[in-house]
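Participant: Sharing the record's features from Swiss-Prot:
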MUTAGEN   TRP39 to Gly  Complete loss of silencing suppression
MUTAGEN   TRP42 to Gly  Complete loss of silencing suppression
Amino acid sequence: MERAIQGNDTREQANGERWDGGSGGITSPFKLPDESPSWTEWRLYNDETNSNQDNPLGFKESWGFGKVVFKRYLRYDRTEASLHRVLGSWTGDSVNYAASRFLGANQVGCTYSIRFRGVSVTISGGSRTLQHLCEMAIRSKQELLQLTPVEVESNVSRGCPEGIETFKKESE
């Protein structure tokens, strides 16, 4: 039975669900440890009344295989070195290995999700398309993290990502 999560319970549950596998753990697709902000940092950078605001110190990403979800919060300061580091937070091999531990003979849904500065991207597919899903996820991650804050804000305020406008024009 599921329970509704409200207010501060959300943060408590997020802290409780953290997969702290050190530098990857045995089955985690991630090669970097969770870098979630401390309680003090969280309060400093977040408004309790606006639950939709992201902490500007980094971004959240997750991999899900069926009902098993691995989550990470990674620090990102928009420098080239930081970008290179966080792009290596997982690889196709580490995702395939983690998925193989949880996926049986049946096709199971696989999901990658990333949230950065109020923009959330989720990519889903079946376990048979995992390699293609990994390729799309790394491209999406790289493009999202390289957007300037102005580009992110304009996309959010327009209510759609950049590619959707192009698709609408081509389909008319």
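Placed from the backbone N, Cα and C atoms, the Cβ positions cover glycine too.
If you look for the noted substitutions, you won't find them, since the model keeps the original residues.
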Participant: Given the mutagenesis positions TRP39, TRP42, which one is most crowded in terms of C-beta atoms within 10 angstroms?
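Facilitator: Compared across TRP39, TRP42, the most Cβ atoms within 10 Å surround TRP42.
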Participant: Looking only at DSSP and grouping its letters into three states, which state does TRP39 (mutagenesis position) belong to?
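Facilitator: In three-state terms, TRP39 (mutagenesis position) counts as helix.
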